[in-house]
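Read through the structure below, which is laid out as structure tokens, and then see the notes.
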Amino acid sequence: MTAEDSTAAMSSDSAAGSSAKVPEGVAGAPNEAALLALMERTGYSMVQENGQRKYGGPPPGWEGPHPQRGCEVFVGKIPRDVYEDELVPVFEAVGRIYELRLMMDFDGKNRGYAFVMYCHKHEAKRAVRELNNYEIRPGRLLGVCCSVDNCRLFIGGIPKMKKREEILEEIAKVTEGVLDVIVYASAADKMKNRGFAFVEYESHRAAAMARRKLMPGRIQLWGHQIAVDWAEPEIDVDEDVMETVKILYVRNLMIETTEDTIKKSFGQFNPGCVERVKKIRDYAFVHFTSREDAVHAMNNLNGTELEGSCLEVTLAKPVDKEQYSRYQKAARGGGAAEAAQQPSYVYSCDPYTLAYYGYPYNALIGPNRDYFVKAGSIRGRGRGAAGNRAPGPRGSYLGGYSAGRGIYSRYHEGKGKQQEKGYELVPNLEIPTVNPVAIKPGTVAIPAIGAQYSMFPAAPAPKMIEDGKIHTVEHMISPIAVQPDPASAAAAAAAAAAAAAAVIPTVSTPPPFQGRPITPVYTVAPNVQRIPTAGIYGASYVPFAAPATATIATLQKNAAAAAAMYGGYAGYIPQAFPAAAIQVPIPDVYQTY
């Protein structure tokens with residue numbers, strides 16, 4: 001080997017050694033030199049794993065436990081070409097960074113958000129206060145807010161006779177890091193639980209690993225499947241605010257316990273200290289005149305029995321006024337939460353089943369739900385569960401309170417009285433059918449549907465024309481204008497008139513509209529023989545596929561043919577069976593609404 005060869009070999013070995021020192025995720029990065037300079041300046045490590053690049057965690061020379069909960073902030077709206085070399089100087093200006101996690105994409109760019117954990121809680125609060133809307137680039141503002149480090153899981157499907165200790169023991173057998181189990185007693189029978197529990201873990205990572213392990217189909221507890229999901233994290237209220245609270249939250253009360261009994265029990269230490277008591281089912285809020293009286297009552301009555309039930313007493317957590325105002329505004333359909341095209345719950349009521357048809361009740365959505373839905377009613381997981389994802393104060397849905405008695409009349413006076421408008425679903429679209437009728441989705445004004453809240457759910461338009469036709473037929477055929485072919489209208493009208501005269505009695509004056517969708521109910525009516533005449537409705541009849549679509553099919557042309565074709569109802573589709581066979585309307589036909 002010559003001297004030149006040895007020199008080349010040494011230089012290649014040196015290059016290989018230097019490249020080996022570059023951590024994974026930094027090597028080959030667009031700003032590799034800037035990241036290496038940052039690591040050299042601060043002494044922090046940097047590694048990429050699981051789709052995120054971690055800077056620090058812990059910082060050099062760190063001794064002690066992991067930072068407490070509430071030390072992490074979420075950073076959003078990050079330009080995709082901004083990396084740690086620009087973010088770290090900004091965030092370390094307000095406090096010592098314990099760890100920064102930048103979410104990365106496969107192309108080497110960031111995903112637009114990151115998490116910054118500080119060593120102390122007050123530093124995180126300062127970062128939110130000072131760095132929110134910070135201009136990281138000209139015209140590009142960062143969004144900084146507190147990060148929710150959720151360590152709590154919801155577990156459903158628990159046998160109702162199991163006690164807290166039994167549940168804790170069983171969960172600790174299959175998962176690690178369990179700190180506590182919260183079990184609520186049944187309101188009706190305090191000897192039973194409500195069939196679910198909340199499990200608190202020592203860290204978010206431990207909770208995430210437990211959730212993955214307990215997913216349905218992997219592990220059975222007590223011999224059957226369980227339901228697992230994230231629970232709503234506890235509201236983190238500022239300590240200074242909590243120092244002013246003089247309201248107690250009391251739970252696990254008996255249903256028959258009265259407000260007077262609660263007031264007497266909590267006011268025994270200082271007569272007159274209780275201002276008022278508000279009891280809701282099995283929990284209550286007790287308002288005191290001073291914080292000292294509230295703390296004294298809490299310390300003495302927590303864990304004691306009242307009318308045979310063990311009380312749980314804590315200080316009530318107030319709701320952030322700014323957030324509450326935002327939630328209320330969203331619940332009313334204003335502000336950032338724009339009202340989607342969703343059903344109006346003032347739509348016609350079926351007096352026989354007391355159901356609002358036009359939309360299923362198990363999918364109540366839209367800006368009006370704060371009038372009709374309480375917390376937990378959609379998935380029924382109770383206080384603190386993950387059933388209702390929308391943020392809001394505890395005991396409310398979307399930040400709103402239950403309207404209570406008289407809500408229906410107040411609703412009609414307000415949102416129910418709106419100007420009716422037409423809905424043109426697909427402009428300039430005609431759908432050919434097998435009969436001489438062309439169905440064209442028209443601009444139709446539907447009674448009792450307000451201008452803002454439509455009954456038709458918004459859906460993205462298909463890219464292909466043929467897909468659009470199929471999509472329209474299947475999902476958006478509710479308001480239709482049936483336009484018969486003029487060439488076949490006369491023959492169809494004559495045939496329909498003859499068939500109608502033989503089966504359906506002549507009606508001189510059209511009866512009032514029943515206020516319900518008129519559909520071919522002979523296919524579902526019990527003990528009613530189907531009419532054998534196949535052409536009773538003529539060539540222009542368009543059947544409805546779903547009885548939940550509350551719509552009137554009208555003949556836009558030739559009113560005389562309409563009156564003859566539909567047995568004198570002049571535009572309304574009649575019930576397709578003889579009037580003497582069964583009384584109409586049929587109450588049990590519409591139970592599926």
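Positions of Cβ are set from backbone N, Cα and C atoms, glycine also.
So, quick note: what you're seeing has the original residues, none of the substitutions.
Given the structure is predicted, the values throughout are model-derived calculations rather than measurements.
Annotation comment: Swiss-Prot describes 71-149 as domain 'RRM 1', evidence class sequence analysis. The average pLDDT computed for the domain 'RRM 1' (71-149) is 91.
What Swiss-Prot records for 151-233 is domain 'RRM 2', and it gives sequence analysis as the kind of evidence.
The annotation domain 'RRM 3' is assigned in Swiss-Prot to 246-318 on the grounds of sequence analysis.
Among the sequence features in Swiss-Prot, the mutagenesis site F115 to A is noted as follows: Loss of function in regulation of alternative splicing. Loss of pre-mRNA binding activity. Decreased homodimerization. Residue environment of F115 (mutagenesis position) contains 17 other Cβ atoms, counted within 10 Å of its Cβ in all protein chains. In three-state terms derived from DSSP, F115 (mutagenesis position) belongs to an extended strand segment.
The annotation that Swiss-Prot gives for the mutagenesis experiment F198 to A reads: Decreased function in regulation of alternative splicing. Decreased pre-mRNA binding. No effect on homodimerization. Classification of F198 (mutagenesis position) by DSSP places it within a strand.
Annotation of the mutagenesis experiment F285 to A in Swiss-Prot: Decreased function in regulation of alternative splicing. No effect on pre-mRNA binding. Within the same chain, residues at least 6 positions away in sequence whose Cβ sits under 8 Å from that of F285 (mutagenesis position) are I247, L248, Y249, V250, V277, K278, A316.
According to DSSP, the domain 'RRM 3' (246-318) comprises 19 helix, 26 strand, 28 coil. Residue counts for the domain 'RRM 2' (151-233) under DSSP, split into helix (H, G, I), strand (E, B) and coil, are 21 helix, 28 strand, 34 coil.
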